[in-house]
Amino acid sequence: MESDEAAAVSPQATTPSGGTGASGPKKRGRKPKTKEDSQTPSSQQQSDVKMKESGKKTQQSPSVDEKYSQWKGLVPILYDWLANHNLVWPSLSCRWGPQLEQATYKNRQRLYLSEQTDGSVPNTLVIANCEVVKPRVAAAEHISQFNEEARSPFVKKYKTIIHPGEVNRIRELPQNSKIVATHTDSPDVLIWDVETQPNRHAVLGAANSRPDLILTGHQDNAEFALAMCPTEPFVLSGGKDKSVVLWSIQDHITTIGTDSKSSGSIIKQTGEGTDKNESPTVGPRGVYHGHEDTVEDVAFSPTSAQEFCSVGDDSCLILWDARTGTNPVTKVEKAHDADLHCVDWNPHDDNLILTGSADNTVRLFDRRKLTANGVGSPIYKFEGHKAAVLCVQWSPDKSSVFGSSAEDGLLNIWDYDRVSKKSDRAAKSPAGLFFQHAGHRDKVVDFHWNASDPWTIVSVSDDCETTGGGGTLQIWRMSDLIYRPEEEVVAELEKFKSHVMTCASKP
């Protein structure tokens, strides 16, 4: 039974004093820090102190707070809707779950996130209910009136799962988004049926929740690279053992029917307990070798469970086909000039693959233009970030649109179709970039397009550098005047032309 009276995510009652989360750089994230460490000045603060001590009048770029204030002032103009939710503990991943209810002015939907703690309370996988306001419903003057330190009334905790270790990645099964996979600092992938898992109280000393399945096969920690197949119940993972591992969980899911609301659940085993070791295990369907360093991300083809790709710290992009064996089909040796962090396969066009890297760029590859030995350049390089790119994802709403988030605190929205369109005006922004979400004040570690609600995105930032800890979750939708065809927008604005002109003529 869902309840809107449930406690909001990250209740203050279970957090340490000061509400700080974690620190110390971790690959694409970080480890929680001690309370003493939370008092250490951030790099921005240290830089400001050095500037004051030097006494030099050097022209500085706007500070994080100044940029944020500028952005917040533009929220009523740029956004159709925005909800800001303070996280006392940071979350390294965020994902949309199934839509629960549709109403006149808003929809209710599951949201998956996590709490990465310092050990004073357990690490958790959080299942929340989110109220998603429908387009053109929220008043412009209201969406920018939020307190950065407050929890959003649109996000309510529904259930807590005590996770064995911190949650680095969450991925939902497309055929049944009530089933999710998680990565932690271990070789295993954990599978959870979030609807049947009991709600737990996260207090120090509480036993871990018991995963419904454990996928084994890695020989070293597999921390981030994780994907679930859009066509079949297959799971893909990559890790420090330089391998890509494929599993099928078909035999462990009961299929009740074709209705998405009752599409199946994890087959339950007899016996009770919360010990992870009591959970049933599933061995790999295949183990694939070809990387020379840690595999950082993986993605399935949108049309086949047998085809997938991976990227890693060896700067390689590798395409695989399980039907041809365990060796790479195509290996792009120098896909970027640094470590690759993320990859996504276009769900509308299975020839297009996006990659993001520590070289601050996003690159677009067309697999038809790659030879078997990896010879072939990206068809475009998107340059708009000033720090390492952490996440890329194609939009479910338009085949040429995608998002990228980075350590510079920005979430950029791009349209590849706009790259080729020439403009008489001098380019003031990178080619293809048409929207920049600047609502986060620190690295944006993950985001997810909402397939049930067009142009709606959830994003999370890890705020250790700017606020000393914790994180920020934002749910937002840009104004449709930004992405709709120009002729449609002009026609709509013409209706208000006389009113605008009248207002402009007044003293």
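Note: Cβ is positioned from N, Cα and C throughout, glycine not excepted.
For the mutagenesis result Ala222 to Val, the note given in Swiss-Prot is In allele fve-1; loss of function allele that causes increased levels of FLC and late flowering. For Ala222 (mutagenesis position), the Cβ neighbour count at a 10 Å cut-off comes to 30, with all displayed protein chains included.
The note that Swiss-Prot attaches to the published mutagenesis Asp241 to Asn is: In allele fve-2; loss of function allele that causes increased levels of FLC and late flowering. Cβ contacts within 10 Å of Asp241 (mutagenesis position), excluding its own Cβ and spanning all protein chains shown: 19.
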Ala222 (mutagenesis position) to Asp241 (mutagenesis position) - Cα separation in whole Å: 8
